[in-house]
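Note sheet for the following structure.
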Amino acid sequence: RCKTCSKGRCRPKPNCG
């Protein structure tokens, strides 16, 4: 996955693609 989610927050990962 390219996104990391925790406690209702989702962020795109810096090293993706």
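Note that the numbers count up from 1, one per residue, in the order the chain is shown.
Keep in mind that glycine also has a Cβ here, set from the backbone N, Cα and C atoms.
According to Swiss-Prot, the mutagenesis experiment R1 to A carries the annotation: 3-fold decrease in potency of inhibition of Kv1.1/KCNA1 and 30-fold decrease in potency of inhibition of Kv1.6/KCNA6. Within 10 Å of the C-beta of R1 (mutagenesis position) we count 7 further C-beta atoms, all protein chains included.
Mutagenesis annotation in Swiss-Prot: K3 to A, described as 40-fold decrease in potency of inhibition of Kv1.1/KCNA1 and 160-fold decrease in potency of inhibition of Kv1.6/KCNA6; the structure shown retains the original residue. Take the CB of K3 (mutagenesis position) and look out to 10 A: across all protein chains shown you find 9 other CB atoms.
According to Swiss-Prot, the mutagenesis experiment K7 to A carries the following note: 26-fold decrease in potency of inhibition of Kv1.1/KCNA1 and 7-fold decrease in potency of inhibition of Kv1.6/KCNA6. Of all the Cβ atoms in the protein chains shown, 4 others lie within 10 Å of the Cβ of K7 (mutagenesis position).
In Swiss-Prot, a published mutagenesis experiment is listed as R9 to A, annotated 12-fold decrease in potency of inhibition of Kv1.1/KCNA1 and 21-fold decrease in potency of inhibition of Kv1.6/KCNA6. Sequence-distant contacts of R9 (mutagenesis position), defined as residues of its own chain at least six apart whose C-beta falls under 8 angstroms from its C-beta, are absent. For the recorded site, R9 (mutagenesis position), the DSSP three-state label reads strand.
Contacts of R11 (mutagenesis position) defined by a Cβ separation under 8 A and a same-chain sequence distance of 6+ are given as K3, T4, C5, in order along the sequence. For the mutagenesis of R11 to A, Swiss-Prot gives this note: 32-fold decrease in potency of inhibition of Kv1.1/KCNA1 and 7-fold decrease in potency of inhibition of Kv1.6/KCNA6. The structure shown keeps the original residue.
K13 (mutagenesis position): 10 other CB atoms within 10 A of its CB, across all protein chains. Experimental mutagenesis is annotated in Swiss-Prot for K13 to A, with the remark: 7-fold decrease in potency of inhibition of Kv1.1/KCNA1 and 9-fold decrease in potency of inhibition of Kv1.6/KCNA6.
For the pair formed by K13 (mutagenesis position) and R1 (mutagenesis position), distance between Cα atoms is given as 9 Å, rounded to the nearest Å.
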